[in-house]
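**Q** For reference, the structure I am asking about is given below.
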Amino acid sequence: MADEVALALQAAGSPSAAAAMEAASQPADEPLRKRPRRDGPGLGRSPGEPSAAVAPAAAGCEAASAAAPAALWREAAGAAASAEREAPATAVAGDGDNGSGLRREPRAADDFDDDEGEEEDEAAAAAAAAAIGYRDNLLLTDGLLTNGFHSCESDDDDRTSHASSSDWTPRPRIGPYTFVQQHLMIGTDPRTILKDLLPETIPPPELDDMTLWQIVINILSEPPKRKKRKDINTIEDAVKLLQECKKIIVLTGAGVSVSCGIPDFRSRDGIYARLAVDFPDLPDPQAMFDIEYFRKDPRPFFKFAKEIYPGQFQPSLCHKFIALSDKEGKLLRNYTQNIDTLEQVAGIQRILQCHGSFATASCLICKYKVDCEAVRGDIFNQVVPRCPRCPADEPLAIMKPEIVFFGENLPEQFHRAMKYDKDEVDLLIVIGSSLKVRPVALIPSSIPHEVPQILINREPLPHLHFDVELLGDCDVIINELCHRLGGEYAKLCCNPVKLSEITEKPPRPQKELVHLSELPPTPLHISEDSSSPERTVPQDSSVIATLVDQATNNNVNDLEVSESSCVEEKPQEVQTSRNVENINVENPDFKAVGSSTADKNERTSVAETVRKCWPNRLAKEQISKRLEGNQYLFVPPNRYIFHGAEVYSDSEDDVLSSSSCGSNSDSGTCQSPSLEEPLEDESEIEEFYNGLEDDTERPECAGGSGFGADGGDQEVVNEAIATRQELTDVNYPSDKS
């Protein structure tokens, strides 16, 4: 049947079907040949839609909520359609060609893992790919998009590079492809599968079955996540590892450069906020680093470049710590996502800049390459630097710093280095990165799982399992580690005070307790819907009326209740009639506010906003703000909270929660981990597969799902839910965290 479907698609002019059938005809022990280039937009994407920087399909599924906008699903579908492309690969260091003229080496068949039953699964995968119109290299995890860092669409690139994340990421075992193939044979509706995988997500009706099956395959093809080692938990364990390990990989993000004075990018007064005033057509922060937008208007990027150009900043304590590890021969490699070149300033030799840097610039047309000093004058004078060798009337003869833009490739040496380093590393340390951008985000799951892993970051990463979590300002944590390591490391310390450990959460400050005691005690009960818990907030009519008047006069969008409150609330979408029915106000004076119907509706909506925001303001606070100057908090079994940690506490039940919870984490991790023990992930995909196994055990369902024959799938897919990351939170190259 798969052959018939593929032939039908081929007859209809589908090049993907022909590619899939060609893949199915290859010997099973040979790597799949790269597909020929196909021009035009991917499935699920209109011709006018940009193709650069699309998040993975599963991330798109997560971003689409129960009332999922069709645009988000179309973006997820576009990612699914592009998922079979080669993972990023760009010019080798020294070529400086911004993505063309790449070197290609043939890949040997033994580059791939030889799992038992591999040949049978490759044949099944090819048949499934043919049946749904999928192309030939979907089998490998390198097909998953990396938030825009995918292979260029030029023919030259297709001919010249094979380096990709498939060289070093674990390969999924048998399962998802046979599963999809057999469900295709029995005519299963892919929407029923997606409903089980993502129960709160509703795909728009206009998406066809082939696109939906592609999304299913992407979700099920995630590599297995590492599980925490139970024998490594404390900061003492971390210090011992730093003393004993000789081949340490340090993965750094924007957090290591915060203390250097580099301007913030996304804050209210950050770089993007200021650029948006000068360039109102800049749609979002991502566009500044989109290669297509750069070709149309490079001015926003060069205005940004002036603010972080090399030579203006000095390395942080984190940089110096890594440099000393390198000097002592303990550093295997520092993989940095930053573009500020502070690693070189600090003297780190074994450095790999995953997303390029400002160190060099090259022409978009002729690839002429220069040092950063050659274009410094133009950038600081806010003149777009031009290539001296190209004709003056060539509009694209621009000297672009060799930073990896969305829509460009990652350096080929990144993939080659990871292919070697993954088998050599004896300790992984992640500093100042939330690991949201691939393929760098795949590193913790791609090295041997027995290798210890330490996180040093402002917030926890619920989608990954680190052995020791040191949460807070990176320099504060590194300073404490240097004290404990002693010797040359102690000389790096910028703060001579060694911190003391506490194991009980400090009480709320007395000043704040007095403030809370003065709040009106009378409760106001709001039942948002039949399934939501009842909330209790102060009812005093004078307080509420004052806040309502303030919000009405200043516009509800300008009402500042707290920095973190009501982030996900959408009061403009709340039905006024429902608010009136569900708000039980005892004071008649509040009911009489407003004279006209429009005024009542507006004030009712604002009151709803105030009531929703008020509990959040009072309930959540950063635990680190309760710490004294020389303290850090130990939260068993493996979490430490230092100053600057973005870990919050509910005042009522003293439950810790992360600012990232619910936005960039798995569904099982968005509950607040308690003070006693952080919660573990509980995958919804695990429940999905458990249900399928139960079905296959029944006589009437035996063989019906087509999944029971895939033995070994559940172990892999149980850990595959890390696909549900935030679609819209795409970071720029120096903040790929």
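Glycine is treated like the rest: Cβ placed from N, Cα and C.
Substitutions noted, but not modelled.
A quick note: this is a predicted structure, and the numbers were derived from the prediction, not measured.
OK, Swiss-Prot features for this one:
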type	residues	note
MUTAGEN	Ser154 to Ala	Abolishes in vitro phosphorylation by CaMK2; when associated with A-649; A-651 and A-683
DOMAIN	228-488	domain 'Deacetylase sirtuin-type'
MUTAGEN	Lys230 to Arg	Decreased acetylation, leading to increased protein deacetylase activity
BINDING	253-272, 337-340, 432-434, 457-459, Cys474	NAD(+) binding site
MUTAGEN	Gly261 to Ala	Abolished ADP-ribosyltransferase activity in vitro without affecting the NAD-dependent protein deacetylase activity
MUTAGEN	His355 to Tyr	Loss of deacetylation activity. Loss of inhibition of E2F1 and loss of coactivation of FOXO1-mediated transcription
ACT_SITE	His355	active site, proton acceptor
BINDING	Cys363, Cys366, Cys387, Cys390	Zn(2+) binding site
MUTAGEN	Cys366 to Ser	Does not affect S-nitrosylation
MUTAGEN	Thr522 to Asp	Increased deacetylase activity toward p53/TP53 and increases resistance to genotoxic stress (mimicks residue phosphorylation)
MUTAGEN	Lys600 to Arg	Does not affect protein deacetylase activity
**Q** From the recorded positions Lys230, Gly261, His355, Cys363, pick the residue whose C-alpha lies nearest to the C-alpha of Arg458 (NAD(+) binding site).
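**A** Among Lys230, Gly261, His355, Cys363, Gly261.
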**Q** Just counting, how many other CB atoms are there within 10 A of the CB of His355 (mutagenesis position)?
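**A** Looking across every protein chain shown, the total is 27.
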**Q** What subset of the recorded positions Gln337, Cys363, Cys366, Cys390 lies within 10 angstroms of His355 (mutagenesis position) at the C-alpha level?
**A** Gln337
**Q** Taking only the Cα atoms, work out how far Gly432 (NAD(+) binding site) lies from Gly261 (mutagenesis position), in Å, as a whole number.
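**A** If we compare the Cα positions of Gly432 (NAD(+) binding site) and Gly261 (mutagenesis position), the gap is 15 Å.
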**Q** Apart from Cys363, Cys366, Cys387, Cys390, which residues in this chain have a Cβ no more than 8 Å from the mean position of the Cβ atoms of those residues at the Zn(2+) site?
**A** Leu364, Ile365, Lys367, Tyr368, Pro388, Arg389, Glu394, Ala397, Met399
**Q** If you measure Cys390 (Zn(2+) binding site) to Cys366 (mutagenesis position) at Cα, how many Å is it?
**A** 7
**Q** Among the recorded positions listed here (Lys230, Cys363, Cys366, Cys387), which has the Cα closest to the Cα of Ser257 (NAD(+) binding site)?
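**A** Of the recorded positions Lys230, Cys363, Cys366, Cys387, Cys363 has its Cα closest to that of Ser257 (NAD(+) binding site).
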**Q** Counting only residues 6+ away in sequence within the same chain, which have a CB under 8 Å from the CB of Cys387 (Zn(2+) binding site)?
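**A** Cys363, Leu364, Ile365, Cys366, Tyr368, Glu394, Ala397, Ile398, Met399 - these are the non-local Cβ neighbours of Cys387 (Zn(2+) binding site), listed in sequence order.
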**Q** I'm trying to understand the geometry here, so how far is the Cα atom of Lys230 (mutagenesis position) from the Cα atom of Gln337 (NAD(+) binding site), in Å to the nearest whole number?
**A** 29
**Q** Using C-alpha atoms only, work out the spacing between Gln337 (NAD(+) binding site) and Gly261 (mutagenesis position) and round it to an integer in Å.
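**A** Pair distance, Cα basis, whole Å: 17 Å.
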**Q** Grab the pLDDT values for the domain 'Deacetylase sirtuin-type' (228-488) and give me their mean, rounded.
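**A** Summarising the domain 'Deacetylase sirtuin-type' (228-488) by its mean pLDDT gives 89.
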**Q** Going by DSSP, is Cys387 (Zn(2+) binding site) sitting in a helix, a strand, or coil?
**A** coil
**Q** For the recorded positions Cys363, Cys366, Cys390, which one has its C-beta crowded by the most other C-beta atoms within 10 angstroms?
**A** Cys363
**Q** Among all chains shown, work out which of the recorded positions Lys230, Arg458 has the most CB atoms within 10 A of its CB.
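**A** Of the recorded positions Lys230, Arg458, the highest Cβ count within 10 Å belongs to Arg458.
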**Q** Report the same-chain neighbours of Gly261 (mutagenesis position): residues 6+ apart in sequence with Cβ closer than 8 Å to its Cβ, ordered by sequence.
**A** Phe313
**Q** Within 10 Å of the Cβ of Ser257 (NAD(+) binding site), how many other Cβ atoms can be counted across all chains shown?
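**A** Ser257 (NAD(+) binding site) is surrounded by 26 other Cβ atoms within 10 Å.
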**Q** When you measure from the Cβ of Gly253 (NAD(+) binding site), how many other Cβ atoms are you left with inside 10 Å?
**A** 28
